[in-house]
Amino acid sequence: MKTKIPDAVLAAEVSRRGLVKTTAIGGLAMASSALTLPFSRIAHAVDSAIPTKSDEKVIWSACTVNCGSRCPLRMHVVDGEIKYVETDNTGDDNYDGLHQVRACLRGRSMRRRVYNPDRLKYPMKRVGARGEGKFERISWEEAYDIIATNMQRLIKEYGNESIYLNYGTGTLGGTMTRSWPPGNTLVARLMNCCGGYLNHYGDYSSAQIAEGLNYTYGGWADGNSPSDIENSKLVVLFGNNPGETRMSGGGVTYYLEQARQKSNARMIIIDPRYTDTGAGREDEWIPIRPGTDAALVNGLAYVMITENLVDQAFLDKYCVGYDEKTLPASAPKNGHYKAYILGEGPDGVAKTPEWASQITGVPADKIIKLAREIGSTKPAFISQGWGPQRHANGEIATRAISMLAILTGNVGINGGNSGAREGSYSLPFVRMPTLENPIQTSISMFMWTDAIERGPEMTALRDGVRGKDKLDVPIKMIWNYAGNCLINQHSEINRTHEILQDDKKCELIVVIDCHMTSSAKYADILLPDCTASEQMDFALDASCGNMSYVIFNDQVIKPRFECKTIYEMTSELAKRLGVEQQFTEGRTQEEWMRHLYAQSREAIPELPTFEEFRKQGIFKKRDPQGHHVAYKAFREDPQANPLTTPSGKIEIYSQALADIAATWELPEGDVIDPLPIYTPGFESYQDPLNKQYPLQLTGFHYKSRVHSTYGNVDVLKAACRQEMWINPLDAQKRGIHNGDKVRIFNDRGEVHIEAKVTPRMMPGVVALGEGAWYDPDAKRVDKGGCINVLTTQRPSPLAKGNPSHTNLVQVEKV
């Protein structure tokens, strides 16, 4: 029988020690993603086994945040209040069938998000300085009027290019409520009705890998489904940590473990931090200095080339630039990859295992052993997460890592992979149309603070402006919907604070959110949004292996306080801006949903009727091809199915990158190269700055949060405390013991947080889980453990992306 947790427990202030006592779960088990604390310690598959009160309703909802999974939630409601949360109980719960999509501990804590004391209750306008969090309550009518009047004024004075939609992924999985990419949001639809807005490209998650592998494979680099690992003999993960980032029953970690049980594939994890993806399930962990993955690959490639472990036939048929046979005529002599690795290229340095060892910290004999294993084991699933690319040299590193799959001919086959992150099967479900943006100009999503500060100085060749040679105006208005990148998730918080404090620069900031986040405190107008539990929507899957699904995210309870849906807000603004009919097309939110669902049923005939789906809660469909294999058609017939690269082949040497390197204006230390070489980038461990700041600081996705979402849920914070991870050798030098308060600092800021002394970190490296809520004192010393106090706003060379894992710091005991 289901054990229901008393409301008194749910409502209580929970200390870490008290949580252990309350749930009877201690030590490592408490933090395990396999548990659903404190809601249930037993998985129940059949609804009939759960007794419900006569006045209790069970309504389907969803967790729609940006974790890489989307999970169904079954809300138990009594008298209009959510009492407790369960997850998917449909299907045969067989890995090879329509298995259950079980939510992790984050999704199961949704009740605590809905009833959180941080909930925004009514519209407010700022009365203090930005960032102080001082607001006064206003009516919805006043809020709409202020926004509409000022937006019209700014468009008249500066043009639509001065209006910017900031990055926000808090409701990434929604259809009506979708918050990213900006062009797919209801705010974008509103702005498109009013003349458009300044767009952005790239994202904080994957800017460098998207740009880097575009020059290798053409477009977004696809990967094999993780379910295809059942055909693999070897799994190699570079900075890929699905055990924490995509840890639900609908996510990659489930497929990884289930598939490995079938194939018994060896798994090697290459990461500065021993992650939960390992946790005893891996066969080998190879710790590596952050930002040196390309050097490791080059050392591996040296062994594979000199010992004839490469797939020469694959390289000759499918690739450009491996050796002189396929090198473009425009390239310099010995400009090919093989020459670079063997030391016959321009630098004259052979990339031996000993050379790589000095850079990476990986012993040379281990590099030789790993090269031989990868080169002689096929098929091999070689993949990279998005941690290695979040560096100053991230674009070029992603191209280097993919070389292991290319050199061994593992691309386009079952059990192999492209070297990118895993792919998945998806259904063609129709989302809300947002019309066309009349403004063609866009900037990197990471450069918006510069666009406020020096917009008209930003150019295409220096700053990556797209659509025109330069910006004409600075950003004067920001829409910040369902996102915390206004301050918390954007790098170099102290610089951002200084820029946003001056309201003569960016004159209007509108924040739409459910909670008083760190970013919400910088709003001029603050609008309270409904949670996913307070409105109707569809939630679509993400990293879902070879079983795609759609969730009916029904309205569970009435909107709390004065909260409104994003559709109602934007419709009311459209009315004041004179574009109501164009925006709504005469439909309510539910009418739009029924309209989109009817279109989706045409594309997916197996979908039930709208009302049947509402009762059913989730629709699942397995990939009819069995396993998704990236670039399979290209492998089978490269002439009939060319890639979208200029050559139609895999471009090891990219003439397009050579042209960019010759024309762009780059600061000293930035490198763009036609080959996937190793370059340290700025602020690496080799930087002279390491004499002052001798530790590398990297980030990771912590299992208690999804970026900053769920960062204010008490039980999750208690179960998985925010701590700085440090190796015992580095701690001993500084007199630091486990649990000590430490200060982490560099020229950009200072953070005070407890230390976690653990051999799970490589010596010379410390780590902070990203997404902790920024909590500064009067001196702007952060007490919340927010890594972005310490990160830099200097962008990466090619993507102009966030190098969040490229940081040098010092650590001292407080």
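Every residue, even glycine, has its Cβ placed from backbone N, Cα and C.
Just so you know, the substitutions we noted aren't modelled in this structure.
The note that Swiss-Prot attaches to the published mutagenesis Arg17 to Ser is: Not targeted to the membrane, does not support anaerobic growth.
Summarising the annotation, Swiss-Prot assigns domain '4Fe-4S Mo/W bis-MGD-type' to 56-118.
In the three-state DSSP classification, Cys63 ([4Fe-4S] cluster binding site) falls within a strand. Of all Cβ atoms in the protein chains displayed, 31 besides its own lie within 10 Å of the Cβ of Cys63 ([4Fe-4S] cluster binding site). Sequence annotations record features per position, and here Swiss-Prot assigns [4Fe-4S] cluster binding site to Cys63, Cys67, Cys71, Cys104 based on sequence analysis.
Around Cys67 (mutagenesis position), the same-chain residues at least 6 positions away in sequence with a Cβ under 8 Å from its Cβ are Arg106, Thr245, Arg246, Met247, Ser248, Gly251, Ala542, Val706. Under the heading of mutagenesis, Swiss-Prot lists Cys67 to Ser and annotates it as follows: Electron transfer from the 4Fe-4S clusters of DmsB to the Mo-bisMGD of DmsA is blocked. Little effect on the coordination sphere of the molybdenum and only minor effects on its redox chemistry.
According to DSSP, Cys71 (mutagenesis position) is assigned to a strand segment. Annotation of the mutagenesis experiment Cys71 to Ser in Swiss-Prot: Cannot support growth.
Secondary structure at Arg106 (mutagenesis position), as computed by DSSP, is coil. Among the sequence features in Swiss-Prot, the mutagenesis site Arg106 to Ser is noted as follows: Electron transfer from the 4Fe-4S clusters of DmsB to the Mo-bisMGD of DmsA is blocked. Little effect on the coordination sphere of the molybdenum and only minor effects on its redox chemistry.
Over all protein chains present, the Cβ of Asp293 (Mo-bis(molybdopterin guanine dinucleotide) binding site) has 27 other Cβ atoms lying within 10 Å. Taken from Swiss-Prot, the feature Mo-bis(molybdopterin guanine dinucleotide) binding site applies to 172-176, Ser205, 244-245, 270-271, 291-293, 386-387, Arg390, Asn488, 512-513, His701, 707-709, Asn788, 804-805, supported by similarity to another entry.
Highlighted in sequence order, Val65, Ser69, Arg70, Ala103, Arg106, Gly107, Met247, Ser248, Gly250, Gly251, Val706 have their Cβ within 8 Å of the centre of the Cβ atoms of Cys63, Cys67, Cys71, Cys104, the residues recorded for [4Fe-4S] cluster, and are not part of that set.
By neighbour count, meaning other C-beta atoms within 10 Å, the densest spot among the recorded positions Cys71, Leu172, Ile270 is Cys71. If you count neighbouring Cβ atoms within 10 Å for each of the binding-site residues Asn488, Ser804, the highest count belongs to Asn488. Taking Cβ-Cβ distances under 8 Å and a sequence gap of 6 or more within the same chain, the neighbours of Met176 (Mo-bis(molybdopterin guanine dinucleotide) binding site) are Leu186, Met432, Gln535, Met536, Asp537, Phe538, Thr565, Ile566, Tyr567, Gln589, Trp592, Met593. Non-local contacts of His707 (Mo-bis(molybdopterin guanine dinucleotide) binding site) by the CB criterion (under 8 A, 6+ apart in sequence, same chain) comprise Val65, Asn66, Thr169, Asn484, Gln489, His701, Glu770, Gly771.
Checked against Leu172 (Mo-bis(molybdopterin guanine dinucleotide) binding site) by C-alpha proximity, the recorded positions Cys63, Cys71, Cys104 yield Cys63 as the nearest. Separation of the C-alpha atoms of Ile270 (Mo-bis(molybdopterin guanine dinucleotide) binding site) and Cys63 ([4Fe-4S] cluster binding site): 30 Å, rounded to the nearest whole number. Between the C-alpha atoms of Cys63 ([4Fe-4S] cluster binding site) and Asn488 (Mo-bis(molybdopterin guanine dinucleotide) binding site), the distance comes to 21 Å.
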